[in-house]
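As written in Swiss-Prot, here are the features:
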MUTAGEN   Ser24 to Pro  Temperature-sensitive growth phenotype
MUTAGEN   Cys39 to Tyr  Temperature-sensitive growth phenotype. Lethal; when associated with L-83 and D-118 or with I-66 and D-118 or with D-118 and I-142 or with L-116 and D-118
MUTAGEN   Lys51 to Arg  Impairs association to the ribosome and cell growth. Reduced ability to promote CAT tailing in response to ribosome stalling
MUTAGEN   Lys56 to Ala  Temperature-sensitive growth phenotype. Reduced binding to the ribosome
MUTAGEN   Asp63 to Val  Impairs programmed ribosomal frameshifting
MUTAGEN   Thr66 to Ile  Temperature-sensitive growth phenotype. Lethal; when associated with Y-39 and D-118
MUTAGEN   Lys69 to Ala  Reduced ability to promote CAT tailing in response to ribosome stalling
MUTAGEN   Leu93 to Phe  Lethal. Reduced binding to the ribosome; when associated with H-22
MUTAGEN   Leu102 to Ala  Temperature-sensitive growth phenotype. Impaired ability to promote CAT tailing in response to ribosome stalling
MUTAGEN   Pro116 to Leu  Temperature-sensitive growth phenotype; when associated with D-118. Lethal; when associated with Y-39 and D-118
MUTAGEN   Gly118 to Val  Temperature-sensitive growth phenotype; when associated with W-122
MUTAGEN   Leu120 to Asn  Lethal; when associated with D-118 and D-124
MUTAGEN   Leu124 to Asp  Lethal; when associated with D-118 and N-120
Amino acid sequence: MSDEEHTFETADAGSSATYPMQCSALRKNGFVVIKSRPCKIVDMSTSKTGKHGHAKVHLVAIDIFTGKKLEDLSPSTHNMEVPVVKRNEYQLLDIDDGFLSLMNMDGDTKDDVKAPEGELGDSLQTAFDEGKDLMVTIISAMGEEAAISFKEAARTD
């Protein structure tokens with residue numbers, strides 16, 4: 001055994017931020033990429049095969065980061081990109097300069113997530129100012145991250 005210390009950099013092994021899926025296999029409440037944005041499908045309908053061509057799938061989806069509504073119409077046999085979406089919970093340490101200071105279960109800190117805007121941001125700030133121990137849910141897809149919800153951490157008394 002050697003006494004040398006080894007440090008290993010973590011990497012994503014070159015994995016893609018999306019994967020292909022046939023239109024007909026997409027489902028409501030699933031995720032899809034429309035206009036290069038990761039979206040959650042809120043409504044979908046299929047039109048019958050016409051005289052020329054394939055059955056079409058009409059998708060209505062909401063951008064998971066901006067909340068904007070996007071629509072797409074595509075043949076059911078075509079492939080669409082589906083984003084790899086991850087949800088992680090972090091303990092909130094601080095809110096500083098519009099950014100959240102977070103800690104994961106391993107004790108690693110993360111300071112690059114923007115504080116949410118609007119009602120969620122206001123209620124998060126209020127709960128934090130009241131001294132509550134908070135867990136924040138962060139959703140990440142296609143290189144973007146955002147806080148989508150928070151809850152009071154369970155007490156371990």
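Numbers here mean position along the shown chain, with the first residue as 1.
Glycine is treated like the rest: Cβ placed from N, Cα and C.
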Pairwise Cα distance for Leu102 (mutagenesis position)/Lys56 (mutagenesis position) [Å, integer]: 44
Other CB atoms within 10 A, centred on Leu124 (mutagenesis position): 21
Among Lys51, Lys56, Lys69 [mutagenesis positions], residue with fewest other Cβ within 10 Å: Lys51
Lys69 (mutagenesis position) versus Pro116 (mutagenesis position) - Cα distance in angstrom: 19
Residue from Ser24, Cys39, Leu93, Leu124 whose C-alpha is spatially nearest that of Lys56 (mutagenesis position), among the mutagenesis positions: Ser24
Closest of Lys51, Leu93, Leu120, Leu124 to Asp63 (mutagenesis position), Cα positions, mutagenesis positions only: Leu120
Neighbour count (Cβ, 10 Å) for Leu102 (mutagenesis position): 23
Cβ atoms near Gly118 (mutagenesis position) (within 10 Å, other residues, all chains): 8
